[in-house]
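Everything on this sheet refers to the single structure shown next.
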Amino acid sequence: MPPAYDLGHSGEAYQPLDTGSGGGNEACAPNSSSAQIRHSMGFRTSWMRQFRRYKLPMVLLMLLFLVSCLAYRILSVEQDAPPLDLHRSSPLLDAYEDFSAMRAGDLKMRIEEMVRIKSTVSVELRELESRRQKLQSDISQYNQKIEELKQELLREQTELERLKISVEQAQVAQREAVQRNTPDLALPRSLLPNTLPRKSNPITGGMAASCEMHNCFNHSRCSLTSGFPVYLYDPDEHSVQRKGYDIDGFLKTTLKQTLGYNAHIVKDPKHACIYLVLVGEALLEQDLLRNNRYAAQEAEHQQPSTPTLENDCPVDMEKLYSLPYWGGDGRNHVLLNLARRDLTSHRTNPLYRQNTMRAIVVQSAFEREQFRPGYDLIVPPILGPPGGDVWQECAEMVPARRKYLLTYQGELRPKQSSLNPLDAFILEHLADMAKGATQDQFVLQFQCVPATEQQEGDSLPDWTLCGSDSSRRQLLKDSTFSLILPPLNGRVSSTLMLARIYEALRSGAVPVILGADELRLPYAETVDWRRTALLLPKARITELHFLLRAVQDADLLLLRRQGRLIWERYLSSVQATVDTVIASLRDRLGIPPRPVPSVIAQSVFNSTFIPLKSDPPVGLDTEPEESLGPIEPPYPSPAFRRNYTILRMQAKEAWNDWLDPFYLYPQLPFDPALPSEAKFMGSHTGFRPIGKGLGGAGKEFGESLGGNYPREQFTIVMLTYEREQVLMDSLGRLYGLPYLHKVVVVWNSPKPPLDDLRWPDIGVPVAVLRAPRNSLNNRFLPFDVIETEAVLSVDDDAHLRHDEILFGFRVWREHRDRVVGFPGRYHAWDLGNPNGQWHYNSNYSCELSMVLTGAAFVHKYYLYLYTYHLPQAIRDKVDEYMNCEDIAMNFLVSHITRKPPVKVTSRWTFRCPGCPVSLSEDDTHFQERHKCINFFSRVFGYTPLLNTQYRADSILFKTRIPHDKQKCFKYI
């Protein structure tokens, strides 16, 4: 039997097996005994037999072990290796068997088997990898879902806190409603009389001379809630002139037209409080053919047609007494004698020494014994146009100092008139002052050279006008001050004197009225003439030059500005004069004016169409953990609360500061604030103090509105033009905005919105209004659907966070009379232009003068002023350029308040991702804005914009606070 060989791992037979029983290291000798050989062969045969019996299980066990090790090795390698390593075969497989000892067929089968194993393992590994990636994706999704749920939890918790706060606020409002003990005032309802005036006995001239409002006026026809109804006798149907006289056709037509625009006029005489009778200017029929405003005669070669003052009155008193509603004594009648073409005393005071009984006389010229203070009314002559813009008649306000310090042109008529010693001394001193050796220039002429337009014919002495209207206008434009001499013979007012005041104010020459303590000026009950003119007694004539030099530029420009405002509002036109007369009489009686008309809103949708709604995106613009305020139902601002007190307590402000006593407004930005303790002691209604009065940081701040005024909300007005998707995105971002009352979308396009357009449901009403036409002025229309004082004007592409909006709202509540907003701009002086002009500038600057209304809060009061008070030329310029409406609003507010706007937060511009390119990025846009600023300055007569060098941020911004406290706003 051949010897057995041990097969090593290398597959090589290197040594015969030891068959000896000793188990030594040496080989057996060839001469061993046969017994030993047999014993050895038997043992080997038995061992081989046992080996063959367990060979197959052992091989299988070994293969299983090898496969497990191989799989473990591959998996451990695959986890760290790139995917390409999966297809590589491990070199360890080569070490398990000696493939060189195998036959080719077995080797091929072995290779195929290993390939199959590899393929199977690769498939399993790919499945495991795919499963692992899916698990990782699921884990990532679940983690994201967890974060979303956490955010949702925070939002819900914040919403819950807001709801709790809202419930508390609602409970407070309920308690206030229960405890309310004052009437809830609203728009007044008219309480009108329904009968004609009762017949009374006529009164004598002596009794008429002592008439005052308490003994000659019937208050029973003028209820506080009547609205002051006024009836006009048609001058064509109820003429009160003598034969041969008639009223100028221009005056009759214009008066009826202007009164037709007045809200107080009624057609039914039964409802009237007062009755207007036009008694003048009455001229001879031949004089009506003349066109010269100041002519009293025909040409010089013609015979004068002047009636005497005593025996020829152009008013037929019997016709006056026979008016259908005269009532026997003329109670509640107003006699209008408006001078226009003839300014001489005999024509402008036809009612002198006539018994007008209880009727109120309204005219320019009064004798001292004729005028009844507090009853009769002095008005300026009608020297202007019927109405409309009058800014072109005025001169620029700057520079403060003009060529001449003081000017006067006049001549005493009739020439044979004599002066008293004081008046003669005044003229002598003025002549010496004009000849004095000073650098100041004077024009003081007391004789007309060349001859005046005004011819002889006045029987009463007075200082007549020299030259033509254009020559006087040019001189006054070069005058810093204009001297006004009083009428002679102790008259309290004359038409010529008032004409001088009219012309001086129109040209920006500050009137210096000598003898003002002896005179009565127009509307003196309401207009504060001390803010418009220098009122001096005659005794101050020797100190006149010193006083004029003592006036500083700021005071001089303030006088000039106030004079122009008074002229524009109360003197400039027939419309202004008539409206002021009615307002003055109404003010005497303490009756509120008519409510200012609002623009009736017209929806773009018809009454049957219901627009589609969509859920708005939630949580895009606000931090979920920041509570900005409670959720409240819509709460309109209380309106018309001060109907019967504002003109009693703030009449001077209404007439001289706001310059608008003609309308009653729902609210004013000038309404007074209560003392701090009043909100806790008896006047708590509506107030929501921080921490119920204890104050606090961010948490308490977010729960209450606080401040110095009762709770209120704001309305967003958004102008849009054919940018539906941009509009929808902007509306969606307003969801959940605290203190938002309503959104008003002004649809400026002639095309209606698409029927399938989905409007986001943001929790408050969204009114989509049809604009009358495509105009940027529509942004500031005072729509009746705007029911709050605060109005946030925004562009449809402005992107504002909720905290920014609310901070701006809170700041506006402390600056209600100003523009409060985000993007700041300024007007810069063009140094390269020798004539000087303004440039609009949007660069970053430490000083600004405008806040653009593309994102700004304004009071609704300014919407009324922009629509009804702002000169039409400015609104026309806005339409011409389709630009500059925001500049116009800044001009208006600064003009009224003399204050700059307030900028909030650090935002300078507003980027709208994905929005179409706006017009503001065009260079033409900026060139037009340069022109707008300079044009608006010419219209106003000066540039009312004022500079500011600070912006507003919240109190605790960038302040270190304890960890258990919150800031007012996280990012502001």
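Glycine residues also receive a Cβ, built from the backbone N, Cα and C atoms like all the rest.
Every residue here is the original one, so none of the noted swaps is modelled.
Here the structure is a predicted model, which means the values were calculated and not measured.
Now, the feature entries from Swiss-Prot:
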MUTAGEN   PRO669 to Leu  In botv510; induces defects in wing patterning due to impaired movement of morphogens
MUTAGEN   GLY707 to Asp  In botv8; induces defects in wing patterning due to impaired movement of morphogens
BINDING   ARG723, ASN748, ASN774, ARG779, ASP795, ASP796, ASP797, GLU885, ASP886, ARG929  UDP-N-acetyl-alpha-D-glucosamine binding site
BINDING   ASP797  Mn(2+) binding site
MUTAGEN   GLY821 to Asp  In botv514; induces defects in wing patterning due to impaired movement of morphogens
ACT_SITE  ASP886  active site
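Between the listed binding-site residues, namely ASP795, ASP797, ASP886, the fewest other CB atoms within 10 angstroms of a CB are found at ASP797. Each residue contributes its Cα atom, and for ASP795 (UDP-N-acetyl-alpha-D-glucosamine binding site) and GLY707 (mutagenesis position) these two points are 28 Å apart. Annotated pair ARG723 (UDP-N-acetyl-alpha-D-glucosamine binding site) and GLY821 (mutagenesis position), C-alpha to C-alpha distance, rounded: 24 Å. All protein chains included, GLY821 (mutagenesis position) registers 29 other Cβ atoms within 10 Å of its own Cβ. Counting every protein chain shown, the number of other Cβ atoms lying within 10 Å of the Cβ of ARG723 (UDP-N-acetyl-alpha-D-glucosamine binding site) is 18. For the pair GLY821 (mutagenesis position) and ASP886 (UDP-N-acetyl-alpha-D-glucosamine binding site), the C-alpha distance works out to 12 angstrom.
DSSP classifies ASP795 (UDP-N-acetyl-alpha-D-glucosamine binding site) as strand under the three-state reduction.
Comment: UDP-N-acetyl-alpha-D-glucosamine site residues ARG723, ASN748, ASN774, ARG779, ASP795, ASP796, ASP797, GLU885, ASP886, ARG929; largest CA to CA distance 24 Å, whole number. With GLY707 (mutagenesis position) as the anchor, the candidate recorded positions are PRO669, ASN774, ASP797, ASP886, and the one with the nearest CA is PRO669. PRO669 (mutagenesis position) is surrounded by 20 other CB atoms, counting those within 10 A of its CB over all protein chains shown.
The Cβ of ASN774 has fewer other Cβ atoms within 10 Å than any other of the recorded positions GLY707, ASN774. For the pair ASP797 (UDP-N-acetyl-alpha-D-glucosamine binding site) and PRO669 (mutagenesis position), the C-alpha distance works out to 28 angstrom. A separation of roughly 29 Å, to the nearest angstrom, links the Cα atoms of ASN774 (UDP-N-acetyl-alpha-D-glucosamine binding site) and PRO669 (mutagenesis position). The two recorded residues, PRO669 (mutagenesis position) and ASP886 (UDP-N-acetyl-alpha-D-glucosamine binding site), show a Cα separation of 19 Å. Under the three-state DSSP scheme, ASP886 (UDP-N-acetyl-alpha-D-glucosamine binding site) falls in the helix class.
Secondary structure from DSSP puts ARG723 (UDP-N-acetyl-alpha-D-glucosamine binding site) in coil.
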